[in-house]
Amino acid sequence: MPRDNMASLIQRIARQACLTFRGSSTGSEGPAPGFPENLSLLKSLLTQVRAEDLNIAPRKALPQPLPRNLPPVTYMHIYETEGFSLGVFLLKSGTCIPLHDHPGMHGMLKVLYGTVRISCMDKLDTGAGHRRPPPEQQFEPPLQPLEREAVRPGVLRSRAEYTEASGPCVLTPHRDNLHQIDAVDGPAAFLDILAPPYDPEDGRDCHYYRVVEPIRPKEASGSACDLPREVWLLETPQADDFWCEGEPYPGPKVLP
């Protein structure tokens, strides 16, 4: 059963998100006044939320492989304004949300049940042009000529596992803006805030990427596991085996 104060908590989360991200959809330069303090308050509220508070029961693992007609990920819409969206993503066992970006957006992710592994990356700003791999650099698997022209430098900043006991994972327009989310050892779900929401007509479309690994000389110092480390990113279409469908949200309603 939800705690007695949870209806007010999810309402307070939405209200605090409104304060934190006010003006984020208007194209105004920089965050609103008091943004760091408001963001800290929002993180504190998100840290408290649990699956039972939203009337969401942890899902059981389904037999593998998943039937092809079942979406690997579903989404429960809770609330949305021009400034932010609030909802829950549910990942089936063994699935992931592929590496993708959030152009000009902030994001906050709080695990409700299960464990997710989040890999956070950024594209490296190279000014007016872009840096290409040197001609002698080889990749595994090899890149086609057009792919070689299209790859961009990036940085893999972190890779960590989050559970319901973890605080929220936060991304900004300039830090950890690309991420991949994998369900680890079973199904998982997380509460998600995006500010402002995706809007292709306003330049906030979702782009997918894959990491292409250079072949490293055996004598090269350091390990591929050392983070942060430079990577190469190739924009790709949405994977055929990934899609997301909606399902009803069973928890307390959020009012304007």
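Here, residue 1 is simply the first one shown, and the rest follow in order.
In case you wondered, yes, glycine gets a Cβ from its N, Cα and C as well.
Residue environment of H100 (Fe cation binding site) contains 16 other Cβ atoms, counted within 10 Å of its Cβ in all protein chains. Residues annotated as Fe cation binding site in Swiss-Prot: H100, H102, H179.
Listed in Swiss-Prot as a mutagenesis experiment, H102 to A is described as follows: Loss of enzyme activity and iron incorporation. Cβ neighbours of H102 (mutagenesis position) (same chain, under 8 Å, six or more residues apart in sequence): L171, P173, N177, L178, L194, Y198, R204, C206. Under DSSP, H102 (mutagenesis position) is assigned to coil, being neither helix nor strand in the three-state scheme.
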Tertiary neighbours of H179 (Fe cation binding site) (same chain, Cβ under 8 Å, six or more apart): L99, H100, I118, S119, C120, M121, C169, L171
